[in-house]
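Colleague: Okay, these came from Swiss-Prot:
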BINDING   HIS159, ASP161, HIS227  Fe cation binding site
BINDING   TYR173, ARG238  2-oxoglutarate binding site
DOMAIN    141-247  domain 'Fe2OG dioxygenase'
MUTAGEN   HIS159 to Ala  Loss of function
Amino acid sequence: MKRKTAEVKGEKERNSKQISLEEDKIKGMFNPKIWDKTFQDGLKKEIEDSQPYNWGTIHELVNDDLLRAVRKEIETEIHFTKKETDIYRVNQSGDLANLSGLDWDDLSRLPNLFKLRQILYSKQYRDFFGYVTKAGKLSGSKTDMSINTYTKGCHLLTHDDVIGSRRISFILYLPDPDRKWKSHYGGGLRLFPSILPNVPHSDPSAKLVPQFNQIAFFKVLPGFSFHDVEEVKVDKHRLSIQGWYHIPQVGEEGYIPGEEEAWVRNNTSTLAQIESNVLEDFEFPKDERNILSFHEVKHFEKMLKGDAGAKTDNTPKESMTSVISDSVKLSEAEFTYLSQYISPEHLSSKGIEKLQKQFVENSSLQIESFLNDDKSELLKKVIKQKELEQECPYHSKDVKAPWKTAIPPHKARYLYIDGKEYRNFQTEADILEALNNNDLPNFQFTKDAIKIISDASGNSRENNFDAELALIDLAVFHKSTIFKKYLALLTSLCPVSEQILIRRFRPGMDFTLATKCRFNELLKSNPDIIDAVLEGTLCLTPSAGWESGELGGYELYMMDDDEDNKQYLKEDVEDASVYRADDSGDSVLINDPPAWNTFNLVLRDESVLEFVKYVSWSAKSSRWDVKMKWDVKSCDEDGQEDEA
């Protein structure tokens, strides 16, 4: 009996010793400092006090030889493919997009990478991480890592990492171990404060310049943990391993029944926020179109129905001549007015007939040399002058009237003029004031205000508003009843509402993410209103070199396949974020790079997504355009128009 007891005791001692040796081996692969209680408490305090939310970083995290070996394995054994969507451009490993999907029985190619994965998800390290971040217990069975390399032009736009059961996000950096990664290279991790929950500020308040063997991490905070990866600006590659720690799973220490389900149910991903109306109150400019007057709409209806000459009992015997003709052809006065801006070939009967045919066939138009030579040359001159002589503001607080900054930045960021009162959204109070005092667009008022500012500041280069004034004149032209009649002629659709924005997308800064069109709730009860939005984009970008797409800035329309996207969302949890726009090209309907003097017209229904791709730091100028949207009704008694 004693002998058997001694054998059992000896076996326990051997197992305990083996576990202890294994634990020592794991700890030995990390920097010894992280196991020191004083270091842990100091790091915990740093994280608690950090801004804009709780985050931390550790230099020289793991054994240097191990990480160098991992880097060598990745560079020699893994093939990377460039992937691009509306939110990112990055090089991902084709066979190792998610390390948890690897067949770990075959370790011959990547033994050191496997070892790194083991220690990062070891109980010892998870307990350390859970302690310093105050995240509690973390799952060791639900591993979630991906390998990315950021080369010149690569970027990842603002998001909060809220997907599924993620509890902590981390990035382990592996750039060249023998050279310092400098701030001007780009590729930094930038953290954004929040004006309100789910409404990040336009500008980051913290930036980490990554170095070899450095880890950055933060607790995933729905509505607050917004961050991005700055575009890499030089011909160097910034290798990194992105990963997440998840809520404990069934059978693991710290597992709480129903915790994960409640977390997923109560916390909305960035993508879901963009698609829903949850952000609607906090979006500026709002996707709202102002309803046109009865006076305007009646002319378009008469023209499209072909009853311009019809008389009613209320028709005066001596009818007055209207400034706006109801004829299906342009009057001499209308032709003269439109000729101030539009090229003559697009105003002739033959030119209009050609455009009408194209729109009927495609539900879209692309018109080159839309503006006449005089207006085109004037606009190019003042826009180039603006680019060359005036420094463009890159911080939202520095953006002055008449420009505003689009928010929130996990949906869009660009400069715009909307004909409304000047706003600069820095605080919750700024947003609430705008919501409480909503005004209608008045570009003439904006123009008058600019002249007052210009006169008060003098005619210096820094206060030259020639570009703004010329663009506002263009917006006034597009708002005119005669231009909308021309639009109705081209499309056989009757405009009933409108929105016009002058936009500037700055290099290294601006974009819009893919969204569906929103219909005007006030018009839903009208059965003649088409379930689509007519969108026009007059692109006025003065620089060249956009055709390849490498500089971004292109406007892209693509099909939104719900079933494909459900599968995409399911499969893509390994990516740093999840967004609909794929890079296969199969669903792309229209891809228009920035150009000079091109007018694109698209009838878009809710099955079509649209975005303007992030403009690269390498672009020679901003992307400039005038964006127009109209709700439209059909005057065809046989039925509605077909949408693209």
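For all residues, glycine too, the Cβ spot is worked out from N, Cα and C.
Substituted residues are absent from this model; it holds the original ones throughout.
So that I understand the layout, could you describe where these features sit and how close they are to other parts?
Modeller: The Cβ of HIS227 (Fe cation binding site) lies under 8 Å from the Cβ of THR158, HIS159, ASP160, ASP161, LEU189, ARG190, LEU191, PHE192, PRO204, PHE218, each of which sits 6+ residues away along the same chain.
Within 10 Å of the C-beta atom of TYR173 (2-oxoglutarate binding site) sit 23 other C-beta atoms, taking all shown protein chains into account.
For the domain 'Fe2OG dioxygenase' (141-247), DSSP puts the residue distribution at 3 helix, 50 strand, 54 coil.
Within 10 Å of the C-beta atom of HIS159 (mutagenesis position) sit 27 other C-beta atoms, taking all shown protein chains into account.
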Colleague: Can you count the other CB atoms that lie within 10 A of the CB of ASP161 (Fe cation binding site)?
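Modeller: I get 22 for this one.
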Colleague: Same chain only, sequence gap of 6 or more: which residues have a CB within under 8 Å of the CB of ARG238 (2-oxoglutarate binding site)?
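Modeller: In sequence order, the residues whose Cβ lies under 8 Å from that of ARG238 (2-oxoglutarate binding site) (at least 6 apart) are THR149, TYR150, THR151, CYS154, TYR173, PRO175, TRP181, TYR185, GLY187, PRO210, VAL232.
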Colleague: The domain 'Fe2OG dioxygenase' (141-247): mean pLDDT?
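Modeller: Mean pLDDT, the domain 'Fe2OG dioxygenase' (141-247): 96.
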